[in-house]
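A.B. asks: Handing you this structure, nothing more for now.
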Amino acid sequence: MGDKPIWEQIGSSFIQHYYQLFDNDRTQLGAIYIDASCLTWEGQQFQGKAAIVEKLSSLPFQKIQHSITAQDHQPTPDSCIISMVVGQLKADEDPIMGFHQMFLLKNINDAWVCTNDMFRLALHNFG
């Protein structure tokens, strides 16, 4: 991993940590958000750590597992990192579904936090 740019190392580590928390104990996700963080979940907007954790903790499944297909990371001009994830998830006994998620990471007091998070299931309407 040492030959990858630092933003890829940080982004990859964050992604691994995020989905491990999400799949095992969503209530712990508050540690990666701040009060100014924003989440867009399937088009619904949530602002602030408390609202985000409440939303993620109240999702209507008991068990979930994410499988990451690809992840891309870029540095931003203001020293943040933008990360995009494409993968699949399986919730309870539901069929496997694709998803896309984007994170904007910012270093605050020597810790990387998520200031912006956007999630969508990869569902398509052909009409």
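Just so you know, the numbers here start at 1 and follow the chain as drawn.
Backbone N, Cα and C define each Cβ position, glycine as well.
Computed from a predicted structure; not experimentally measured.
Quick paste of what Swiss-Prot says about this protein:
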DOMAIN    10-121  domain 'NTF2'
MUTAGEN   Trp7 to Ala  No effect on interaction with GDP-bound RAN. Decreased interaction with nucleoporins. Decreased localization to the nuclear pore complex. Decreased GDP-bound RAN and other proteins nuclear import
MUTAGEN   Tyr19 to Ala  Loss of interaction with GDP-bound RAN. Loss of GDP-bound RAN nuclear import
MUTAGEN   Asp23 to Asn  No effect on interaction with GDP-bound RAN. No effect on interaction with nucleoporins. No effect on proteins nuclear import
MUTAGEN   Asp23 to Ala or Asn  No effect on interaction with GDP-bound RAN. Increases GDP-bound RAN nuclear import. Increased interaction with nucleoporins and localization to the nuclear pore complex. Inhibits the nuclear import of nuclear localization signal-containing proteins
MUTAGEN   Glu42 to Asp  Loss of interaction with GDP-bound RAN. Loss of GDP-bound RAN nuclear import
MUTAGEN   Glu42 to Lys  Loss of interaction with GDP-bound RAN. No effect on interaction with nucleoporins. Loss of GDP-bound RAN and other proteins nuclear import
MUTAGEN   Ile64 to Gln  No effect on homodimerization. Loss of interaction with GDP-bound RAN. Decreased interaction with nucleoporins and localization to the nuclear pore complex
MUTAGEN   Ile64 to Ala  No effect on homodimerization. Decreased interaction with GDP-bound RAN. Loss of interaction with nucleoporins and localization to the nuclear pore complex
MUTAGEN   His66 to Ala  Loss of interaction with GDP-bound RAN. No effect on interaction with nucleoporins. Decreased proteins nuclear import
MUTAGEN   Met84 to Glu  Decreased homodimerization
MUTAGEN   Met102 to Glu  Decreased homodimerization
MUTAGEN   Asp117 to Asn  Decreased interaction with GDP-bound RAN. No effect on interaction with nucleoporins. No effect on proteins nuclear import
MUTAGEN   Met118 to Glu  Loss of homodimerization. Decreased interaction with GDP-bound RAN. Decreased interaction with nucleoporins. Decreased localization to the nuclear pore complex
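Describe each of these features in terms of where it is and what it packs against.
C.D. replies: Proximity of Trp7 (mutagenesis position) to non-local residues of its own chain (separation of 6 or more, Cβ distance below 8 Å) is seen for His73, Gln74, Pro75, Ile81, given in sequence order. DSSP assigns Trp7 (mutagenesis position) to a helix in the three-state reduction.
Under the three-state DSSP scheme, Tyr19 (mutagenesis position) falls in the helix class.
Using a 10 Å Cβ-Cβ cutoff, Asp23 (mutagenesis position) registers 13 neighbours.
Under the DSSP three-state reduction, Glu42 (mutagenesis position) is assigned to coil, being neither helix nor strand.
Residues near Glu42 (mutagenesis position) in space but far in sequence (CB under 8 A, at least 6 apart, same chain), listed by position: Phe119, Arg120, Leu121.
Of all the Cβ atoms in the protein chains shown, 16 others lie within 10 Å of the Cβ of Ile64 (mutagenesis position).
DSSP assigns His66 (mutagenesis position) to a strand segment in the three-state reduction. For His66 (mutagenesis position), the same-chain residues 6+ apart in sequence whose C-beta sits under 8 angstroms from its C-beta are Tyr19, Phe22, Asp23, Gly87, Gln88, Leu89, Phe99.
Sequence-distant contacts (6 or more apart, same chain, Cβ under 8 Å) of Met84 (mutagenesis position) comprise Gln71, Asp72, His73, His100, Gln101, Met102.
Over all protein chains present, the Cβ of Met102 (mutagenesis position) has 15 other Cβ atoms lying within 10 Å.
Every protein chain shown contributes to the tally, and the Cβ of Asp117 (mutagenesis position) ends up with 23 other Cβ atoms within 10 Å.
Contacts of Met118 (mutagenesis position) defined by a Cβ separation under 8 A and a same-chain sequence distance of 6+ are given as Leu39, Thr40, Gln101, Met102, in order along the sequence.
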A.B. asks: If you measure Asp117 (mutagenesis position) to Ile64 (mutagenesis position) at Cα, how many Å is it?
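C.D. replies: Checking the Cα atoms of Asp117 (mutagenesis position) and Ile64 (mutagenesis position) gives a distance of 19 Å.
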